[in-house]
Each structure stands twice: as structure tokens, then as C-alpha cells.
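What Swiss-Prot says about this protein:
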type	residues	note
MUTAGEN	Lys166 to Ala	Almost loss of activity with N-formyl-D/L-methionine
ACT_SITE	Lys166	active site, proton donor
MUTAGEN	Asp191 to Ala	Almost loss of activity with N-formyl-D/L-methionine
BINDING	Asp191, Glu216, Asp241	Mg(2+) binding site
MUTAGEN	Glu216 to Ala	Almost loss of activity with N-formyl-D/L-methionine
ACT_SITE	Lys265	active site, proton acceptor
Amino acid sequence: MAINIEYVILRHLQMELKAPFTTSFGTFQRKELILVEVVDRDGVSGWGESVAFSAPWYSEETVKTNWHMLEDFLVPLALAEPIHHPEELSKRFSAIRQNNMAKAALEGAVWDLYAKRLGVPLSQALGGAKKDIEVGVSIGIQPTVADLLQVIERYVAQGYRRIKVKIKPSWDVDVIREVRRVFPDVPLMADANSAYTLVDADRLKALDEFGLLMIEQPLAADDLVDHARLQPLLQTPICLDESIRSYDDARKALDLGSCRIINIKIGRVGGLGEAKRIHDLCAERGAPVWCGGMLEAGVGRAHNIAITTLENFTLPGDTAASSHYWERDIITPEVEVHGGLIRVPDAPGIGYDVDRRQVERYTQFAKVFHRTATA
């Protein structure tokens, strides 16, 4: 089946978060994103979302650099000739170094279109079989421990299957101790976002007593070696996030013993195809995976749901309900959580309708790119 993309629309959106979200890197009150729409010659649309942030705190990519890469390099490559399978794009994009979030946004839109043309849900096109997925929730650093406990209480009452608490050197052991005292049985993990160094090994080891599911990305994003030195010192499994940008990164991390769990983020690794390859590798190695979040709007959230239906996604992910972040999302129906589960949509493609009225409301500017007559 050949997919002939007639044109691509890039939209720059800005959405206000319902509440500020704080990590060891800073506080977010709004999310800028690029929404990618690809339209074939029959007028069928596929949707993707760039998860890059406005500033390069998570990686070197930003919304502005993603727009530049999409406009000047990636969109022309996608429009150059028909596409028979979305994974062909990774070969077309191979000459472009890094810029994984930009690549993933465009590839994701093509995956959505591909699944719609097949008449199957995106989850099925990827090889997933789950009807429901377990989800957890990520909670940013709060003004006080009392505030944090109130937030956790609210999400536990809503049935979330796992609680993730952001930590940093001034907000870690004592905070987790109090959380565990109040919630002794809640599946709990800590996310450091690279806030520590190997010098802090004893401090990180102090977290062992709290029975955490994992500690996520304690050390620098580019340091697999020190993570390999740290893991044997801890009872708590290390989960790598920012360190894993590709299949090869995952392979090296597992070979070195840098982690026991991997967080797969579609944007960080360059698309659904690479995410699936990493999933398959981890399944072979006996390393569980889960799907992390990047404050996605509805389109990105739908892609996360689809990839999480693969068999080795055995730990609850960060794909919380739309209402956790937004007053109004850009999809209908919005993503809802019931009893800690999200029902996987069974409609073709991402399974949700894009709410064009809301998209228009959030759009700051847009640009259309047409296929040339020779393409």
C-alpha cells in the first residue's frame, strides 16, 4: 500500500497547564508544541505531536529547533516520494543527525495515517494486543511536603496504579520517607532528572529502605558508565530515561548493567519504530519497560497509549488523564482513567478525533507544505 502525502501542515500551539509542574530543572506553566498533520490524496489526515520543550533543559531539542528541522529537512524528505510503510522514514531521515523529537512527530503522523488506511487501530498496526493499559501519574516538586501528600491522596483515590515523585538533592530522602509513612502500600518511584552525581551514592542508597519500584535517571544523561557503577551499590533498580536515545543506547546500557528498567519515550528515541525495537530488545533481555510522559497534549498521549499495548510494557506508565494537565485537550473524547486503567481505543489510527476547534484556539501560527509536481 502506497501512501501519497499531498501536503503537510505544521501548527505551533501553546497550551496552559492547569497547575505549574516543577522538576529539578525548573517550573512549567504552559506547554508549547508542534502539531503535525499529514494529508494524503484522498483527504485522510494523520496526526503527530512534537514533545520538545521551549528551552533545552531535557535535551538539546526545542520547539524552535524542531520547527526548523521539520520545515527545512524532514518534511521535504517525507514529501519526496510515496511511503509504503512508516518505518521507511527512519531510512530517509538517517542522514539527519539526532533531532529525534522532530523525526518522531512526523513519523507518528504517518503511522496514524498508515493505520487509518489499513482500517485498524494504531495499537494493532504496531503489534499490540492489550485492551486496557495500567497508568500511573507523575507529580512535580511541591511547595511543601504537606502539599505533596494532598496531591498523592487525590490521585490514589482516583485509582492510579503507580505514583512518581520528582526529587532533587534538597527534596529527596526525608520527603520519600514521609510519603512512604503515609502511603505504605502505594507503588512508588522517584525521578531525579539527572540531579545527582556518583558522589551522592550514599544519599541515593538511603532510598533503598522505602521499597521503591525504581529510581529514574539519577545521574547525567550521557553517563552510562557511572550508572553502571551506581547500580550494584543500590537495591533499588535504576531506570534510564534521558540516557536512552536509540536501540544502541539501550543495548549498551543493558550490556554495561547501567540499569534494570528502561523508560521508553517515543519522541526521545526518534519515533514509534525505534520505540518498538527497544521494546523488543528489552523483552529479549528480561528488562521491563514503561512509557514515560512529556506533558503531551492529546495526540502525543494517544501515541503513548498505542505503544504501551506491546507485551513488555509491564509497568504503569505516565499517561495520565487529559484532565490531569489541561482544562480542554485537543482530542475527543479526552483520555480518561478509570480504576487506574485507560481503555485502548479501537477506532482506526490513534483512535481519537482531533478537535479542530480547540486546535485553532491554541494555534499561534501554522504553515502548509505541498508535494511538488515531480514528487
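Cβ coordinates come from backbone N, Cα and C, glycine included.
Location within the structure of each feature annotated in Swiss-Prot.
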{"residue": "Lys166", "record": "mutagenesis position", "Cβ within 10 Å": "24"}
{"residue": "Asp191", "record": "mutagenesis position", "Cβ within 10 Å": "26"}
{"residue": "Glu216", "record": "mutagenesis position", "Cβ within 10 Å": "27"}
{"residue": "Asp241", "record": "Mg(2+) binding site", "Cβ within 10 Å": "21"}
{"residue": "Lys265", "record": "active site, proton acceptor", "Cβ within 10 Å": "26"}
Looking at the recorded positions Lys166, Asp191, Glu216, Asp241, which ones sit with their CA no more than 10 Å from the CA of Lys265 (active site, proton acceptor)?
Asp241
Quick one: what's DSSP say for Lys166 (mutagenesis position), helix, strand or coil?
strand
Work out the three-state DSSP category of Glu216 (mutagenesis position).
strand
When the Cα-Cα distance from Glu216 (mutagenesis position) is computed for each of the recorded positions Lys166, Asp191, Asp241, which gives the smallest value?
Asp191
Using DSSP reduced to three states, classify Asp191 (mutagenesis position) as helix, strand or coil.
strand
